[in-house]
Amino acid sequence: MELGAGGVVFNAKREVLLLRDRMGFWVFPKGHPEPGESLEEAAVREVWEETGVRAEVLLPLYPTRYVNPKGVEREVHWFLMRGEGAPRLEEGMTGAGWFSPEEARALLAFPEDLGLLEVALERLPL
């Protein structure tokens, strides 16, 4: 099983950061930890690399598991984060932006991500 880490990132307006991946799915930024890197550090780095947004971890959420298109099982550890700034696209991504919770609910492709959004909104400090 491959380990991953990602961020559910909100700005001060309570908008959430989403990416549109190579296959056209709207998702949260995530990726693989580098050797010697904690999952929290990996999540912060992946948000930066994939979106250009500097984010800080507020608290851990929970892991999700899925099988990727290559048949590899992945476990992604998620963190609630605060960030600001205009997103920019990493090569291979087809969209990025800040969205209201209502917009995000309509865009997110996977049920696990919808669940993460709801838990993150409940735990997000005012």
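Glycine residues also receive a Cβ, built from the backbone N, Cα and C atoms like all the rest.
A coil conformation is recorded for Met23 (substrate binding site) in the three-state DSSP classification, outside any helix or strand. There are 9 other Cβ atoms within 10 Å of the Cβ belonging to Met23 (substrate binding site). Residues or ranges marked as substrate binding site by Swiss-Prot: Asp21, Arg22, Met23, Lys30, Gly31, His32, Tyr66, Val67, Asn68, Arg74, Glu112.
Look at Swiss-Prot and you will find Glu46, Glu50 tagged as Mg(2+) binding site. Glu50 (mutagenesis position) carries a helical DSSP state (H, G or I). The Cβ of Glu50 (mutagenesis position) lies under 8 Å from the Cβ of Leu19, Pro29, Gly31, Glu90, Met93, Ala96, each of these being in the same chain and 6 or more residues away along the sequence.
Sequence annotations record features per position, and here Swiss-Prot assigns domain 'Nudix hydrolase' to 1-121 based on sequence analysis.
For the mutagenesis result Trp26 to Ala, the note given in Swiss-Prot is Strong decrease of the affinity for Ap6A. Same-chain residues at least 6 positions away in sequence with a Cβ under 8 Å from that of Trp26 (mutagenesis position) are, in sequence order, Leu18, Leu19, Arg20, Gly95, Ala104, Leu107, Leu108, Ala109.
For Glu46 (mutagenesis position), applying a Cβ distance below 8 Å and a minimum sequence separation of six or more within one chain yields Ala5, Gly6, Gly7, Pro29, Lys30, Gly31. Record note (Swiss-Prot) on the mutagenesis of Glu46 to Gln: Strong decrease in catalytic efficiency.
Annotation of the mutagenesis experiment Glu49 to Gln in Swiss-Prot: Very little effect on hydrolase activity. Annotation for Glu49 (mutagenesis position): spatial neighbours Gly31, Glu90, criterion Cβ-Cβ under 8 Å with sequence separation of six or more.
Under mutagenesis, Swiss-Prot gives Glu50 to Gln with this note: Strong decrease in catalytic efficiency.
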Residues satisfying Cβ distance under 8 Å from Glu112 (substrate binding site), sequence separation of at least 6: Thr64, Tyr66
